[in-house]
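These come from Swiss-Prot:
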MUTAGEN   Val105 to Glu  Impairs self-assembly of N-terminal ends; when associated with E-109. Abolishes the formation of higher-order heterooligomers with SYCE3; when associated with E-109
MUTAGEN   Leu109 to Glu  Impairs self-assembly of N-terminal ends; when associated with E-105. Abolishes the formation of higher-order heterooligomers with SYCE3; when associated with E-105
MUTAGEN   Leu679 to Ala  Impairs pH-induced C-terminal tetrameric self-assembly; when associated with A-688
MUTAGEN   Ile688 to Ala  Impairs pH-induced C-terminal tetrameric self-assembly; when associated with A-679
MUTAGEN   His717 to Trp  Enables C-terminal tetrameric self-assembly at pH 8.0; when associated with F-721
MUTAGEN   His717 to Glu  Impairs pH-induced C-terminal tetrameric self-assembly
MUTAGEN   Tyr721 to Phe  Enables C-terminal tetrameric self-assembly at pH 8.0; when associated with W-717
Amino acid sequence: MEKQKPFALFVPPRSSSSQVSAVKPQTLGGDSTFFKSFNKCTEDDFEFPFAKTNLSKNGENIDSDPALQKVNFLPVLEQVGNSDCHYQEGLKDSDLENSEGLSRVYSKLYKEAEKIKKWKVSTEAELRQKESKLQENRKIIEAQRKAIQELQFGNEKVSLKLEEGIQENKDLIKENNATRHLCNLLKETCARSAEKTKKYEYEREETRQVYMDLNNNIEKMITAFEELRVQAENSRLEMHFKLKEDYEKIQHLEQEYKKEINDKEKQVSLLLIQITEKENKMKDLTFLLEESRDKVNQLEEKTKLQSENLKQSIEKQHHLTKELEDIKVSLQRSVSTQKALEEDLQIATKTICQLTEEKETQMEESNKARAAHSFVVTEFETTVCSLEELLRTEQQRLEKNEDQLKILTMELQKKSSELEEMTKLTNNKEVELEELKKVLGEKETLLYENKQFEKIAEELKGTEQELIGLLQAREKEVHDLEIQLTAITTSEQYYSKEVKDLKTELENEKLKNTELTSHCNKLSLENKELTQETSDMTLELKNQQEDINNNKKQEERMLKQIENLQETETQLRNELEYVREELKQKRDEVKCKLDKSEENCNNLRKQVENKNKYIEELQQENKALKKKGTAESKQLNVYEIKVNKLELELESAKQKFGEITDTYQKEIEDKKISEENLLEEVEKAKVIADEAVKLQKEIDKRCQHKIAEMVALMEKHKHQYDKIIEERDSELGLYKSKEQEQSSLRASLEIELSNLKAELLSVKKQLEIEREEKEKLKREAKENTATLKEKKDKKTQTFLLETPEIYWKLDSKAVPSQTVSRNFTSVDHGISKDKRDYLWTSAKNTLSTPLPKAYTVKTPTKPKLQQRENLNIPIEESKKKRKMAFEFDINSDSSETTDLLSMVSEEETLKTLYRNNNPPASHLCVKTPKKAPSSLTTPGSTLKFGAIRKMREDRWAVIAKMDRKKKLKEAEKLFV
């Protein structure tokens, strides 16, 4: 082993803070082996353990410690160079002056260099291991970040598609809610139709309308709501049975109407017979009246004969009345006067007994006349009873005829006026009865007349009862009409809503509805003919059908009219009740008066029996009777006039009755015609029902097909949604697991980073200690520089030829266009992250004179591509250190991109060393200059390493693209 010759690296002073040029000397440009040996020796002997730092791919300094950033790594090179120069000068001077002193200095420096190399080997091994770990962790973090970004994009796409699916589900839910609402409406329509059928079962015309409405409703239900096929079939069957029942009921009603018509015809014939009988009876009554008049004339003649005797008796009666008045006064005053009057009465009785014998003969004749009158009265009573029975039968029949309300109300008013007149007459008659109480004959005639008036009153009562019954029937009719109106209005409103909702589905059925409306119009016309009183109502109903918007107003008007009618009816009822009460009161008064009159008559009879004894008094009474006979004849004339009036009234009543019978006959004929029309309509309705049944069958088949299709579609959608939900759940589970793993990895990496920071702090402290030692060595070297300036150039040239060549590692493709000196630390001195320019400072020239042979190191400007890459690198990576190996291109003088320093990560250099079967420690060992130059990296190997790295990056990019495409395809399949 030959001794290494002393060598020194002369570095000129730094021209600027931005660039340091490293250029080979022009004289020795062709001798490449010289520089190779020099580089090799410098690499083996002066690799510092503290001078290398890792740079990122974009050339960023990753050292996060600000203390290290302040360290200027180029002065370290100057220190080493100066120390080597001083060491070399010392050796040269030692040849001349003291070889022993120089050898000692050299040996010391050599030992220190060996110690530094050993410490460097250990620290570099540790740092390389840590940096390899850090780089692996960085790659993992970058891959995880890319995966997270891809997952985020995928999650956003999935979220968008999920939102679209949710909106579609919401739309489906809305459609389902709409169908449910329609189903509820259908159920309500079914319930309402059932209620209407129950209401209109008892009426023929309304049952037909309900029949047609139900058929229309069934067709609407089938076309509009396909999902309710089973319910529609059940309702159809039920309605079919109901229609059969209704048809049977209609036939039954037709038979009943025919029977009623026959019965009414028979009744009319009976009424005509009864009218003839009544006319005969009236003729008999008129004949009896004439006979009674003759008898009255005879009685008047007899009364004229007896008038003379009666005058005498009347005079005596006046005297007796005066005496009776005196007696009454005396009876009130004292009892003594009564006894005297009793004695006078006994005397008078004796005289009357003689006179009674003469008057008995006259009384017998009068009794015979009375018996004849009583017989006539009994005959009248029997006729009156028969007439009452006939009137009752007529009342029952007239109750059935419900169309005479207005006429009867007018008659009621007339009869009420007649009743008032009759009440006045009764009052007059009561006065006359009080006047006729005094005489028995007069009272008998008045009783007869009162009986006749009672009969008339009873007839009026019968008419009142008939009118009351008719009023009740009319009230029922009005109530039924009100119910019908309300039902029709509700039905019209309901059907108008249904028509608005189902216009699109019921275009084919509009023709049928128009036909039905025409039938309804015909029926309404028939109802007009049948019921003249309800003509206004039917016109309003037609207007309601034509103008649905005006229905409400017309209904309100009708309701007001009905209320007015009800009020009038209530008023009439109140008036009738009031009249009834008055009649009852008058009857009671008449009965009381009659009872009183009967009692008075009995008393008078007793008095007559007593007074028959008094002949003189009877003669006076006969005179008075003659006078009263003339008055009675006048009254009889008055009564005859009244009887004539009553006969005229009877004739008018007969005429009215005839008119009523004619109207009934006309109504019966109209009803027959309407029944024929209705039968024709029933046949048409049957034909329409058969057609509807056929349509229902066809619609049922269509409903089944559509329902099957809808069920299949819904099942497909359900399966697809279930699959989508399962896949999304699995993806979410995977994402959660990946996130947990990443969080755990981040935590571990943070722990490792904290440990590395602690180690770096310890390394910084050691560096500071070594710097202090080197400063001491510099001071010692400066003292020796003054004596060795002249000999320095020659010795350095000879030494440079002998020194081995060393390669600095170069990887131009890891970070292009950046040059860094070997074992120098790249530190970013306060410059921004977007403008990371790495400044290389040249060593200060410690010598007084510049050296002719020197290297210039230039740092180029950053290209645009590097700036773009710097933006994407995270902040944490910019603060981490990274060691780099440098290699110079010695064959060039310029500072072009090929001459500039390039950086290669320590991790890749280690890989190349392992591939070349060179352990990492061999790169760090100390070698003598006599050994063969073994360059660790060649230009071909560096190109291979760059190509391999590119291939790996391309593979990773292709794999990432394939994964993205697969994920996108899977996400698209979920929503197809």
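From the backbone N, Cα and C atoms, a Cβ is placed for every residue, glycine too.
Each of the mutagenesis positions Leu109, Leu679, Ile688 was scored by how many other Cβ atoms lie within 10 Å of its Cβ, and the smallest score goes to Leu679. If you take the Cα of Leu109 (mutagenesis position) and the Cα of Leu679 (mutagenesis position), they are about 140 angstrom apart, rounded to a whole number. If you draw a 10 Å sphere around the CB of Val105 (mutagenesis position), it holds 18 other CB atoms from the protein chains shown. Nearest by CA distance to His717 (mutagenesis position), out of the mutagenesis positions Val105, Leu679, Ile688, is Ile688.
The distance from the Cα of Leu679 (mutagenesis position) to the Cα of Ile688 (mutagenesis position) comes to 14 Å. Its own atom aside, the Cβ of His717 (mutagenesis position) has 13 Cβ atoms within 10 angstroms in the protein chains shown. Take the CB of Tyr721 (mutagenesis position) and look out to 10 A: across all protein chains shown you find 13 other CB atoms.
It is 134 Å from the Cα atom of Ile688 (mutagenesis position) to that of Val105 (mutagenesis position).
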